[in-house]
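Swiss-Prot has this to say about the protein:
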| type | residues | note |
| --- | --- | --- |
| MUTAGEN | His222 to Lys | No effect on transport activity |
| MUTAGEN | His222 to Asp | Loss of transport activity |
| MUTAGEN | His222 to Ala | Loss of transport activity |
| MUTAGEN | His226 to Ala | No effect on transport activity |
Amino acid sequence: MSCCKVPVLIEAQVEMVSANELENKSLFRQEEDATQTKEASLMEQGSLSTSFPQHTPKAPKNSVLNSIKIVIFCNKLNLLLPFGPLAILVHYMIDSKGWVFLLTLVGITPLAERLGYATEQLACYTGPTVGGLLNATFGNVTELIISIFALKNGMIRVVQLTLLGSILSNMLLVLGCAFFCGGLVFYQKDQVFDKGIATVNSGLLLMAVMGILFPAVLHYTHSEVHAGSSELALSRFSSCIMLIAYAAYLFFQLKSQSNSYSPLDEESNQNEETSAEDEDPEISKWEAIIWLSILTAWVSLLSGYLVDAIEGASVSWNIPIAFISTILLPIVGNAAEHAGAIMFAMKDKLDLSLGVAIGSSIQISMFAVPFCVVIGWMMGQQMDLNFQLFETAMLFITVIVVAFFLQEGSSNYFKGLMLILCYLIVAASFFVHEDPHQDGI
């Protein structure tokens with residue numbers, strides 16, 4: 001019996017050993033598979049990091065003379081810079097308001113473009129969040145400076161019409177020219193853009209229309225609780241709400257949904273590296289800050305002469321102040337954005353064109369307009385959001401038309417032509433419109 005039990009025990013031990021070996025092999029294979037998976041993921045991350053390298057801007061080593069050369073002499077538009085000092089000379093020697101206004105208007109044009117350039121250079125060193133705030137602040141600094149000078153002089157209607165004209169110009173003329181030029185270059189197809197972003201922007205513009213529409217309706221229906229004061233109180237309250245909404249929009253754009261607002265290039269890795277190299281700043285951070293200060297001071301100086309000459313230019317040229325404030329001034333302030341939007345559209349980067357045109361309209365309607373109401377509140381000026389019935393209706397119809405054109409998420413040269421023709425109708429309407437506040441107040 002004992003002899004029979006020995007082989008059985010041996011067989012049991014052999015089976016146990018083989019089972020242990022199988023378990024060890026399976027564990028070893030699992031560890032090996034996990035190691036290979038980790039290595040593969042690391043290799044994939046490494047390949048991604050090499051394909052899309054983190055680009056850090058390299059500060060150029062410029063001298064003062066080289067910085068002056070880059071900012072002043074490397075842009076053909078700066079050939080118009082001498083018109084600014086010439087306007088000041090004409091003001092003191094001839095005192096012709098019409099010529100002072102015209103020369104100042106031309107002299108401010110390159111300064112507005114250089115302000116945008118200096119802002120972009122400084123944004124290269126600050127990162128996307130602060131850079132976005134800089135662009136939001138200095139993107140329409142020319143209109144803000146002109147508006148503050150006019151507000152200081154009590155010319156509330158000039159402030160309202162200038163800001164309104166800038167919104168209309170960006171939505172119709174700038175966007176229309178971008179659609180038209182981009183459509184001519186790519187005439188065989190419809191250019192596409194992000195429909196979701198366009199919907200959010202249209203909603204913000206409609207909110208701005210709401211803030212401007214209700215004080216006008218309250219005024220013309222004579223339904224104020226306290227005549228004269230309820231309209232102003234509503235405007236100031238709505239302005240604070242609009243500023244909060246704009247701050248939330250900036251957070252949404254720069255933080256919460258930053259990926260949606262920074263579309264990736266659909267080109268190859270080589271184009272990605274090329275675009276990263278193009279974003280390297282041309283001047284240093286402190287040079288950009290100094291140039292921003294100089295250009296802002298120069299724009300402020302010329303804006304004072306410009307505002308003083310508006311009424312005289314209107315009389316000498318026999319042109320309504322409403323047309324000068326709504327059409328001529330915004331075209332100068334939007335000159336840089338106009339060129340940038342067209343350039344992006346001709347490169348089939350329509351999201352950037354919309355960011356320039358519609359984004360600037362949002363900045364003015366949701367930031368500049370309520371900001372001027374708050375500044376006027378501090379100055380003791382009774383600026384409100386009642387832009388009068390004609391102007392408010394013009395803004396409302398324009399926003400509806402633009403939102404209708406953006407709802408499909410595509411554009412062509414015909415849509416651009418329609419927007420340009422709409423702007424011509426707006427310009428003609430303001431040319432024959434008699435402003436009830438002829439004194440600018």
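Each Cβ is built from the backbone N, Cα and C atoms, and glycine gets one as well.
None of the substitutions listed is reflected here, since the structure keeps the original residues.
Other Cβ atoms within 10 Å of the Cβ of His222 (mutagenesis position), summed over all protein chains shown, number 7. In sequence order, the list of same-chain residues 6 or more apart from His226 (mutagenesis position) whose Cβ falls under 8 Å from its Cβ is empty.
According to DSSP, His226 (mutagenesis position) is assigned to coil rather than to any helix or strand.
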